Amino acid sequence: MAQRNGMSPRPPPLGRGRGAGGPSGVGSSPPSSCVPMGAPSTAGTGASAAATTTPGHGVHRVEPRGPPGAPPSSGNNSNFWHGPERLLLSQIPVERQALTELEYQAMGAVWRAAFLANSTGRAMRKWSQRDAGTLLPLGRPYGFYARVTPRSQMNGVGATDLRQLSPRDAWIVLVATVVHEVDPAADPTLGDKAGHPEGLCAQDGLYLALGAGFRVFVYDLANNTLILAARDADEWFRHGAGEVVRLYRCNRLGVGTPRATLLPQPALRQTLLRAEEATALGRELRRRWAGTTVALQTPGRRLQPMVLLGAWQELAQYEPFASAPHPASLLTAVRRHLNQRLCCGWLALGAVLPARWLGCAAGPATGTAAGTTSPPAASGTETEAAGGDAPCAIAGAVGSAVPVPPQPYGAAGGGAICVPNADAHAVVGADAAAAAAPTVMVGSTAMAGPAASGTVPRAMLVVLLDELGAVFGYCPLDGHVYPLAAELSHFLRAGVLGALALGRESAPAAEAARRLLPELDREQWERPRWDALHLHPRAALWAREPHGQLAFLLRPGRGEAEVLTLATKHPAICANVEDYLQDARRRADAQALGLDLATVVMEAGGQMIHKKTKKPKGKEDESLMKGKHSRYTRPTEPPLTPQASLGRALRRDDEDWKPSRLPGEDSWYDLDETFWVLGSNRKNDVYQRRWKKTVLRCGLEIDRPMPTVPKGCRPQTFTHEGIQLMGGATQEPLDTGLYAPSHVTSAFVPSVYMPPTVPYPDPAARLCRDMRRVTFSNIATHYHYNAQ
């Protein structure tokens, strides 16, 4: 197909070529662009596979029997399972968040038929019936696919209306079942089961749904939860389903599908994944593994260290607790807040640090030399208080052990070893020199590596394990508790991904209260992306129909070559090359659609800033597109929502991030001081407590301790019991609790202490109390006078 200009009035429809995919759907891509270097021309090995050459393409086409579970005549992408696209998409590393241009075009080519049918809900249902059995990749993570399935063949779905979970969408249609590859060697019981053809597992109860504008959802049937995977086709082709935490839960995942946190020490793995003896988990961690650094793997970001805690008070060695006026009181207040939120006993598992501290040697901050102090010994028989200082009893199975992936990982390319020691523990490279080196530990003193001397590592998240086996993360940046995983084995595969994609799970109120789901990010659920320019109302006319939009998205280049050339001349760009690539795509898209990028940015809430004068400029930077160094800085993006801003800060290890404000005066103050006895809490009782507090809160913001103080605010002050004494919302002098009449000087009246006012914990109950005083006659009289 001849190469087309992005400014053509109406590009011709893309030929079906290989149906739902193949290099023919890429439009003007080179013939060999979809075949990776070194990849074989055909993936089929059967003698009956007829190898033919598609006219106009340099791809060696095969005609295999189709994807697993598909009928023999199915077929828009019947060659995907044995085609070059599957080989290309199987090489995406787990640390990478976005797909490359070649992988992007492969995703768009495979999903071409679904995109063209995304006009109405009826058209999507017809497409799912016509292409039933077709296997489509999810991009990220590798090994997950969407098997196109009509709704009538989805077990347990019935007449579920997904618009109740997303009311702003005009229509949402369930079109596929999410399946994933299974390693038969990892689970011999699978074998040739009927439910696992060709090593594919479909027992997770996950379904893929599509909405208007190619909004992609993942529906969790067991939890009745709708997860927003992508807001448009551009985001789906670029990121896939890698941000969906629920995908990483299945314990039948094959080796490296996706790769989990590597715990090569069998003793530590058995300690963390022990289900029947979970009460002794905390004692075992304190006795043997306190201070051990685990290289935590989170999909879509770099490795980061997680230091296993021996006691809750050890958090005083890390920021932001170390710089608090009184760290012990702040930790007590935080522990009290966690007791109120979790409504059961819990265990502080570890502190997650920024990636730059991985491999830095240090000892515990106990006043001695680094690496020479043993962790504090904990008696195996002593009784400890609940709420972070004592192990918790877990009801139910936590999960099976995660198989160790054979491939190495880490910055150096080597594996990792974790050797217990009487002094400290480590995670170091698996080469001979590293194996012979002494073990190290990440602490708060004597830091080595990229950090300056005297600096203290910052705890970005504190991993918690509640009494029911669920894993939560306490974020010291904003003081909230976020769900991370349903069990420990799930956490070792998903890492802290649950805190990086906040506000993307919609569930009924009872389910959200049970799992402590955060509030929905209305910006993501109710508005399109501001940089999805192919959906802009002022875009060119040819980009308003499906064929034109697909040709626009899959056109080659999109300004990335210029950025890569510019990065070779300016090494400073390499640190944030993904941001510059995204800006280059925006500029190229705006030029192809005839839009002014500066106007679009300002309409969305951002502005173009001049590098020298720092004043808004409406002129678009054209020098970057010519390969020259720009005298303008990158266009500032529109202001992010608090949840999106926090997720970006956690993903990029932004240690300077601060919340915008403290909890307001109308926030809900929890007066619950109940002491939860470990091992005596039933699951239904815990869920009932969480639901009751959610009803009492009535959607108000939670009054909570804030370890990270916003700019221009005073630090919060707490008593030894964790009760806040005074707020820090402003720089103005606050009320000290001393009361005196305004017409009498304080010299003649002794000061009288007035305790600070406590907000009423239950606004709904207060309203009911006030309504009891209103009789029917008063209401009738009030209505009569208003009517007059």
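Each residue, glycine too, has its Cβ placed from N, Cα and C.
Its Cβ taken as reference, R122 (mutagenesis position) is surrounded by 11 other Cβ atoms within 10 Å in the chains shown. Secondary structure at R122 (mutagenesis position), taken from DSSP and collapsed to helix, strand or coil, is helix. Quoted from Swiss-Prot, the note on the mutagenesis of R122 to A is: 25% loss of viral replication.
Annotation of the published mutagenesis R125 to A in Swiss-Prot: 35% loss of viral replication; the original residue is retained in the structure shown. Shown in sequence order, P150, R151, V173, V175 are the residues of the chain, 6+ apart in sequence, with a C-beta less than 8 angstroms from the C-beta of R125 (mutagenesis position).
In Swiss-Prot, a mutagenesis experiment is listed as K126 to A, annotated with the note 25% loss of viral replication. With a cut-off of 8 Å between CB atoms and residues at least 6 apart in sequence, the same chain places A117 near K126 (mutagenesis position), listed in sequence order.
Among the mutagenesis entries in Swiss-Prot is R130 to A, noted as: 25% loss of viral replication. Counting every protein chain shown, the number of other Cβ atoms lying within 10 Å of the Cβ of R130 (mutagenesis position) is 15. DSSP assigns R130 (mutagenesis position) to a helix.
The secondary structure of R151 (mutagenesis position), as reduced to three states from DSSP, is helical. Under mutagenesis, Swiss-Prot gives R151 to A with this note: 75% loss of viral replication. Complete loss of dsRNA binding.
What Swiss-Prot says about the mutagenesis result for R163 to A is this: 15% loss of viral replication. Cβ neighbour count for R163 (mutagenesis position): 14 (other Cβ atoms within 10 Å of its Cβ, all protein chains included).
Quoting Swiss-Prot on the mutagenesis of R231 to A: 10% loss of viral replication. The DSSP secondary structure for R231 (mutagenesis position) is coil. Within 10 Å of the C-beta of R231 (mutagenesis position) we count 22 further C-beta atoms, all protein chains included.
Annotation note: G242 (mutagenesis position) sits in a coil segment as assigned by DSSP. According to Swiss-Prot, the mutagenesis experiment G242 to A carries the annotation: 90% loss of viral replication. Complete loss of dsRNA binding.
A simple way to gauge crowding: the CB of R151 (mutagenesis position) has 17 other CB atoms within 10 angstroms, across all the protein chains here. In the shown protein chains, 25 other C-beta atoms lie within 10 A of the C-beta of G242 (mutagenesis position). Distance from the CA of R122 (mutagenesis position) to the CA of R163 (mutagenesis position) is 15 Å. Taking the Cα atom of each, R231 (mutagenesis position) and G242 (mutagenesis position) are about 14 angstrom apart.
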